[in-house]
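Enquirer: Okay, here's the structure, questions in a sec.
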Amino acid sequence: MNIAHTIFGVFGNATALFLFLAPSITFKRIIKNKSTEQFSGIPYPMTLLNCLLSAWYGLPFVSKDNTLVSTINGTGAVIETVYVLIFLFYAPKKEKIKIFGIFSCVLAVFATVALVSLFALQGNGRKLFCGLAATVFSIIMYASPLSIMRLVVKTKSVEFMPFFLSLFVFLCGTSWFVYGLIGRDPFVAIPNGFGCALGTLQLILYFIYCGNKGEKSADAQKDEKSVEMKDDEKKQNVVNGKQDLQV
């Protein structure tokens, strides 16, 4: 295996591990409060599916020289499974049913891909089938921050887009993109090239808006207006009281 190929793969493992562990802060809060509050559980089973498909694609009988792809995505699959189970434990009944349904579909999709690739396909056909499946869900995973980027542009604030998370999205996408180029593997290079581009856009947005306080939310503006009205009422009451004393 090419030394540069290995170096970028190891670096990709490190940055991807950071991204997988990033939601642990959210889950500490969920466990502490014994509630999922307003957090969405959808990203975790979807990321789990991406990890399972990518880990499967990296296995030697599917694609050669991609063991590092399997190791990090196998680790990610374990981490995401833990997240899903915690979310299911603390979620309200309606949300629990929805997330369990998505989780079941994820396992069904992965099982279908694995069984078809094992018993119906061989050689390049197997690699093509598994690679396409992994690529589609990798792009979907990388595209998930688009809503946050839109929020940043709308509010002119980076409050909901932490710098280090954006940085590691960029580093992870870039390292695996180069890894795919060196290994001449389009199924690794293409989705991670997309991730590299999105990470770059996130960093550009961060540096454009990092000095802004941003537009306040409607609720915050409403609260401030309410406080101001109460202050005005107090001042008016004081004035009226003084007038009564003078009379």
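Backbone N, Cα and C define each Cβ position, glycine as well.
Taken from Swiss-Prot, the feature domain 'MtN3/slv 1' covers 7-94. While the structure shown retains the original residue, Swiss-Prot records the mutagenesis experiment Pro23 to Thr with this note: Loss of sugar transport activity associated with reduced plasma membrane localization. Record note (Swiss-Prot), mutagenesis Tyr57 to Ala: Loss of sugar transport activity associated with reduced plasma membrane localization. The unchanged residue is displayed. Under the heading of mutagenesis, Swiss-Prot lists Gly58 to Asp and annotates it as follows: Loss of sugar transport activity associated with reduced plasma membrane localization. Among the features that Swiss-Prot reports, domain 'MtN3/slv 2' is placed at 130-213.
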Enquirer: Long-range same-chain neighbours of Tyr57 (mutagenesis position), Cβ under 8 Å, sequence gap at least 6?
Expert: Ser63, Asn66, Val69, Ser70, Lys127, Cys130, Gly131, Ala133, Ala134, Phe187
Enquirer: Note down the number of other Cβ atoms within 10 Å of the Cβ of Pro23 (mutagenesis position), including every protein chain shown.
Expert: 18
Enquirer: Please classify the secondary structure at Gly58 (mutagenesis position) using three-state DSSP.
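Expert: Reduced to three states, the DSSP call for Gly58 (mutagenesis position) is coil.
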Enquirer: In whole Å, how far does the CA atom of Gly58 (mutagenesis position) lie from that of Pro23 (mutagenesis position)?
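Expert: About 25 Å separates the two Cα atoms.
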Enquirer: With DSSP helix as H/G/I and strand as E/B, how many residues of the domain 'MtN3/slv 1' (7-94) fall in helix, strand and coil?
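Expert: Its residues divide into 66 helix, 0 strand, 22 coil.
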Enquirer: Within the domain 'MtN3/slv 2' (130-213) only, compute the mean pLDDT.
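Expert: Averaging the confidence scores along the domain 'MtN3/slv 2' (130-213) gives 86.
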Enquirer: Counting each residue once, how many in the domain 'MtN3/slv 2' (130-213) are helix, strand and coil under DSSP?
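Expert: Result for the domain 'MtN3/slv 2' (130-213), in helix, strand, coil order: 68 helix, 0 strand, 16 coil.
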Enquirer: Tally every other Cβ atom lying within 10 Å of the Cβ atom of Gly58 (mutagenesis position).
Expert: 26
